[in-house]
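Colleague: Encoded as structure tokens, here's the structure I'll be asking about.
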Amino acid sequence: MKKGYEVLRDPHLNKGMAFTLEERQQLNIHGLLPPCFLGQDAQVYSILKNFERLTSDLDRYILLMSLQDRNEKLFYKVLTSDIERFMPIVYTPTVGLACQHYGLAFRRPRGLFITIHDRGHIATMLQSWPESVIKAIVVTDGERILGLGDLGCYGMGIPVGKLALYTACGGVKPHQCLPVMLDVGTDNETLLKDPLYIGLRHKRIRGQAYDDLLDEFMEAVTSRYGMNCLIQFEDFANANAFRLLHKYRNKYCTFNDDIQGTASVAVAGLLAALRITKNRLSDHTVLFQGAGEAALGIANLIVMAMQKEGVSKEEAIKRIWMVDSKGLIVKGRASLTPEKEHFAHEHCEMKNLEDIVKDIKPTVLIGVAAIGGAFTQQILQDMAAFNKRPIIFALSNPTSKAECTAEQLYKYTEGRGIFASGSPFDPVTLPSGQTLYPGQGNNSYVFPGVALGVISCGLKHIGDDVFLTTAEVIAQEVSEENLQEGRLYPPLVTIQQVSLKIAVRIAKEAYRNNTASTYPQPEDLEAFIRSQVYSTDYNCFVADSYTWPEEAMKVKL
């Protein structure tokens, strides 16, 4: 056990002025703190007052991240006290701004920075990390950060923010989480010229050297932390994201949140929307604006969900259309990747999205291309003309990249549109006086619960069925009252309960399918998983002190 000033410098141990007098004396920190004793609730109040005093979301982000560096328990106590308020600060949309200014906001290193020049030595670098038990890693190479593109080493803000939500929303213990940046350079000329840039100052290394780095990283991580260590890939460029997922998914315990997590939350929204449209998913025609990893991930999970309804895979694929930067994806068109070719149909080539919407007449329109304003007034009005209750998801992040706003959607569909977005939007009051609360299809509904479930049962590999199961659980947690208010997702205040239910369901299916590795199987799975959840309450550091009977303590001469 640390003592003295080291206790106050360790965010895992530090309680600030919540240390009792006895703790201060026993830990040799008496006199290193003001002669004041504050409870955790008073400390939360102090942080909230400072938070409210700030006017910039970036400054609020820095305030909270500084707190995480000082007092971990208090940081998570603050986050969980009002998750709906703080999630947009520690994650989307503010984390995107924080990544763009990461050099300016950088205070204290958090996570592991591994570069292309460290090949052959990654195992040694992992030994430098102070924690010997790591259950979850979020790793990025910074090439496709949200909808902002290549931010290189500045992308470290994403794994840090993601893992904060692993704990705040899922209860995964923070000391068992490790954010990792794989720095192979950046093609962002602005960053290469930025005097505050904290990463390697050269163009991205690609090809065999890049693949060798990834292979070594995966082998080193599992050698150090075990084959059941969860490795989440985050914000890799499209080409690498699919390739690496296919390469590693059956060898390691891994998933890609941009492909599979986004798919799960989008399908959850669609399943909830079906309770409004009163039909089946396989009755719908889906059009995607975008054909990257998010779109393809959603499309593949929709196919799986339609198959579960009894439709063949071929029939399900016929109901899905995609538009990329070159237009409608059709058979015979040039520049189609194998993943896109999967959803190419016999149709003439078309480029304009408004014309495509008029021609295809989709019942579901999903935007994941990070093109702000792509869903024009004409498109929204056409969707309302084709459908009694059009389903329109503007899932691109951050807010500036959203295909349309909630207000535009409700206005141009005359309040009939069923809406979900990737970033938060304020409630909208219709001319009728009804107030609608746009559903935010945030991946944070998915990955914390998935992580908790996977870690709790020691799941060996994470298949797409896990994400369809997760989508079903999320949709089931949406009440009729939520739907009447325009919400396609459970209120964020319930996200910890939702994550727990996801974890329990994943673990149950893992034990049923013999894919779990934590044995013996707990008799009460929910109670077992609850026992694994992180507590934000302070630990007591007073030594266990007691006395013996006086006769037993007599000194014999």
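All positions are counted from 1 along the displayed chain.
Each Cβ is built from the backbone N, Cα and C atoms, and glycine gets one as well.
Pasting the feature list from Swiss-Prot:
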| type | residues | note |
| --- | --- | --- |
| ACT_SITE | Y91 | active site, proton donor |
| MUTAGEN | D141 to N | Increases Km for manganese 14-fold. Increases Km for malate 5-fold |
| BINDING | R144, N238, A291, G292, E293, A294, S325, N397, N443 | NADP(+) binding site |
| BINDING | R144, K162, N443 | substrate binding site |
| MUTAGEN | K162 to A | Decreases kcat 235-fold. no effect on Km for NADP |
| ACT_SITE | K162 | active site, proton acceptor |
| MUTAGEN | D194 to N | No effect on Km for manganese. Increases Km for malate 8-fold |
| MUTAGEN | K340 to A | Increases Km for NADP 65-fold. No effect on kcat |
| MUTAGEN | D464 to N | No effect |
Colleague: Spatially speaking, which of the recorded positions D194, A291, E293, K340, N443 is closest to D141 (mutagenesis position)? Use C-alpha to C-alpha, please.
Modeller: E293
Colleague: Do you know offhand how many angstrom separate D464 (mutagenesis position) and E293 (NADP(+) binding site) by C-alpha?
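Modeller: The separation of the Cα atoms works out to 14 Å.
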Colleague: Give the residue from the binding-site residues S325, N443 that has the most other Cβ atoms within 10 Å of its Cβ, counting over every protein chain displayed.
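Modeller: Result for the most crowded candidate: N443.
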Colleague: Please report how many Å separate the Cα atom of E293 (NADP(+) binding site) from that of K162 (mutagenesis position), as a whole number.
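Modeller: About 18 Å separates the two Cα atoms.
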Colleague: Within 10 Å of the Cβ of A291 (NADP(+) binding site), how many other Cβ atoms can you find? Include all protein chains, please.
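Modeller: The answer is 25.
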Colleague: Rank the recorded positions R144, K162, K340 by the number of other Cβ atoms within 10 Å of each Cβ and report the first-ranked residue.
Modeller: K162
Colleague: In sequence order, what residues of the same chain, 6+ apart, have a Cβ less than 8 Å from the Cβ of Y91 (active site, proton donor)?
Modeller: G161, K162, A164, L165, N442, S444
Colleague: Write out, in the order they occur in the sequence, the residues of the chain not among R144, K162, N443 that have a C-beta within 8 Å of the mean position of the C-beta atoms of the recorded substrate site.
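Modeller: Near the substrate site, the remaining chain residues are T140, L146, I158, E234, D235, D257, D258, G261.
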Colleague: What is the separation, in Å, between the Cα atoms of S325 (NADP(+) binding site) and D194 (mutagenesis position)?
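Modeller: Cα-Cα, rounded: 30 Å.
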Colleague: Could you list the residues of the same chain, at least six apart in sequence, whose Cβ is under 8 A from the Cβ of D194 (mutagenesis position)?
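Modeller: Residues satisfying the criterion: G103.
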Colleague: Do you see any of the binding-site residues R144, A291, N443 whose C-alpha is within 10 Å of K340 (mutagenesis position), and which ones?
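Modeller: Checking Cα-Cα distances against K340 (mutagenesis position), the binding-site residues within 10 Å turn out to be A291.
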